[in-house]
Amino acid sequence: MMKQKYYQSPAEIASFSPRPSLADSKAVLNQAVADLSVAHSILHQVHWYMRGRGFMIWHPKMDEYMEEIDGYLDEMSERLITLGGAPFSTLKEFSENSQLKEVLGDYNVTIEEQLARVVEVFRYLAALFQKGFDVSDEEGDSVTNDIFNVAKASIEKHIWMLQAELGQAPKL
C-alpha cells in the first residue's frame, strides 16, 4: 500500500503560481536608491552649511535624518537585489537618475530656508514612496509594499514637524 502524501515541499507550492517579474516594483526601488542617495547628500549639505539661531538643535537633527535615509537606502537596495535587480551604486548613476537636484552650498541661506529645502526633499520622497506603494500593490509584492508604507509614514511625520517649526500646516 502506497502512503498518500498530504503535504508538499516549498518548491512544489511555489511552482503553482509563477512569480511575476515585478518590473515596475524594481524600477521604483531603483529610483528610490538614486533619490535616497542624493537626498543624503542634500541633508549633509544642510548639516554643513547651517548657521544661525537653532543650529544646536538642527545640526544634530540632520544627522538623525541622514541615518534614517541611509536605512531606507540599504533596505530598498537589498530588496531590489532580493527581487533579482541591480541597484544603482555609483555617484554618476545616482546623479543621472535622481529627480532631486543638488545646489551649491551657501552659508547665507537661513536655517528656515534650509529647513524648507529639507521639506521639499521629503515631499518628493513621500510622493515617490506612495508611487512605490501603489506599484508594488498592483504587482502583488506585499514585502516591497510594506517597505514603502513604513518609509512614507515616517517621512510624512517629519514633514509635519518641520512645517510646524516653520509655522505652517503640513499640507500632506
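One is the number of the first residue shown, and numbering goes on along the chain from there.
Heads up, the Cβ atoms here are built off N, Cα and C, so glycines get one too.
Quick caveat, the model's predicted, so the values are computed rather than measured.
Listed in Swiss-Prot:
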type	residues	note
BINDING	His47, Asp74, Glu78	Fe cation 1 binding site
MUTAGEN	Glu78 to Asp	Decreases the iron incorporation considerably
MUTAGEN	Glu78 to Ala	Abolishes the iron incorporation
BINDING	Glu78	Fe cation 2 binding site
VARIANT	Leu91 to Phe	In strain: 854
VARIANT	Thr110 to Met	In strain: 6407 and 825
VARIANT	Ser154 to Asn	In strain: 836
Candidate variant positions Leu91, Thr110, Ser154, pick with smallest Cα gap to His47 (Fe cation 1 binding site): Thr110
Alpha-carbon spacing, Thr110 (variant position) to Leu91 (variant position), which is rounded to whole Å: 28
Pairwise CA distance, Glu78 (mutagenesis position) versus Ser154 (variant position), rounded so that it is a whole Å: 20
Spatial separation of Leu91 (variant position) from Asp74 (Fe cation 1 binding site) - C-alpha basis, Å: 16
Surrounding CB atoms that lie within 10 Å of the CB of Asp74 (Fe cation 1 binding site), all protein chains: 13
Between Leu91 (variant position) and Ser154 (variant position): CA-CA distance (Å): 26
